[in-house]
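Working notes, structure below.
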Amino acid sequence: MFPREKTWNISFAGCGFLGVYYVGVASCLREHAPFLVANATHIYGASAGALTATALVTGVCLGEAGAKFIEVSKEARKRFLGPLHPSFNLVKIIRSFLLKVLPADSHEHASGRLGISLTRVSDGENVIISHFNSKDELIQANVCSGFIPVYCGLIPPSLQGVRYVDGGISDNLPLYELKNTITVSPFSGESDICPQDSSTNIHELRVTNTSIQFNLRNLYRLSKALFPPEPLVLREMCKQGYRDGLRFLQRNGLLNRPNPLLALPPARPHGPEDKDQAVESAQAEDYSQLPGEDHILEHLPARLNEALLEACVEPTDLLTTLSNMLPVRLATAMMVPYTLPLESALSFTIRLLEWLPDVPEDIRWMKEQTGSICQYLVMRAKRKLGRHLPSRLPEQVELRRVQSLPSVPLSCAAYREALPGWMRNNLSLGDALAKWEECQRQLLLGLFCTNVAFPPEALRMRAPADPAPAPADPASPQHQLAGPAPLLSTPAPEARPVIGALGL
């Protein structure tokens, strides 16, 4: 419901090729409620909505704008891949059209009143640009607001040294939350001016502040936002926008009134019955002023009406007739694998030549972005490693301290020092080296240990055999004092293995 306040805003949602719907809405507002556009404090827009808002603020002919919408959609449909064909340059088409139709002082009319929704590439935040220093800045703001990544190109355009992309990514319907903002959208939902689909589904999807009801018609509209429909469908969308604009004006009592604040009668106390009768009479009066369905095209601008009628007429020249024949169409389809690379190469060459003036700035930006991405990846990897290594390293050190064997002269320190640093710091490799060191010790001990065991008889010590002494005289006094001589024998020591380890 439109609030009866002193100030109000108008906001147009982004919708791609469905922007022809806004041409019908804007034509209705200019014709039946010009004060609503002239006295609006701000007019906002995103993507295709920004083009419509710019046209309303600067006074561009809506008929020419609608004709351009249909012309661009027809050019896109001529190609095999539609708007994705390399020869179709949407950014170039928008810039050339705005250069042609915008007046030289358009930035003066737009500054402070026009708001264009943009998405900043560096942080993804939404930015609303409302001050423009020149006509070129106004055109560049519209180009940035309609630049869809990958769909329109890979390198985003810049405005005042900052890179921006489509404003619908971050905020597709600026200032929708304010009560004094008239929201316009080609998708049925909760916007003030939008199609009224007869659907029983109460569920809705809110995409970047845009209310979209779940139904088949909205799904069809979403599919045609980036891939334009047929001219007949565009004509019906323009008529639908005109009808929805009339419905909004009638519902809020703004139809054919110079100013809603001046046209309202003075307030006076009255009962509930009088209030109901007044509302019914106002509705009946407004409904009587609505044009019929068959005469809607008569109320559109003459240039737009002519463009819509021409779009529905099939050309009858000889070349078009031949190209529409089935054999010619089959031959054209079969030649696509051969003609498409040639067309792509030609289009790439033309775009490269047009890109040459901006090459230094774009290369510098790509270098900065590549460095930022690499730095982010390195910092993220460091955080992950720092989170896992401190928890595992103390346990690993403690296990090595407990399970280590006595050091030997032949250790693995030399081998570890010979390895790269990243291999020495790897825990799994350290475990493998420790196990290899243990196996090496066992092999060395088994190789150089010798069990030298001698029989006990070999270690028994015996006295050397002396020559037999001369028989002594038993009668001598020495023989009588000495007595019998005992046997000389030494007990054999226990046999012990002699361990000899070379170098151990």
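Even glycines carry a Cβ here, placed using N, Cα and C.
Here the original residues are kept at every noted site.
Residues or ranges marked as domain 'PNPLA' in Swiss-Prot (evidence: sequence analysis): 10-179.
Among the mutagenesis experiments that Swiss-Prot reports, SER47 to Ala is described with the note: Reduces rate of lipid hydrolysis; does not affect the localization around the rim of the adiposomes. Within 10 Å of the Cβ of SER47 (mutagenesis position) there are 26 other Cβ atoms, across all protein chains.
For SER47, the entry in Swiss-Prot reads active site, nucleophile.
For the mutagenesis experiment LYS92 to Arg, the note given by Swiss-Prot reads: Abolished ubiquitination by PEX2. Sequence-distant neighbours of LYS92 (mutagenesis position) (same chain, 6+ apart, CB under 8 A from its CB) are GLU354. According to its DSSP assignment, LYS92 (mutagenesis position) is helical.
The active site, proton acceptor annotation in Swiss-Prot covers ASP166. Taken residue by residue with DSSP, ASP166 (active site, proton acceptor) is part of a strand. Long-range Cβ neighbours of ASP166 (active site, proton acceptor) (same chain, at least 6 residues apart, Cβ-Cβ under 8 Å): GLY14, ALA46, SER47, THR119, SER145, GLY146, PHE147, ILE148, PRO149.
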Let me know the DSSP-derived helix, strand or coil state of SER47 (mutagenesis position), please.
coil
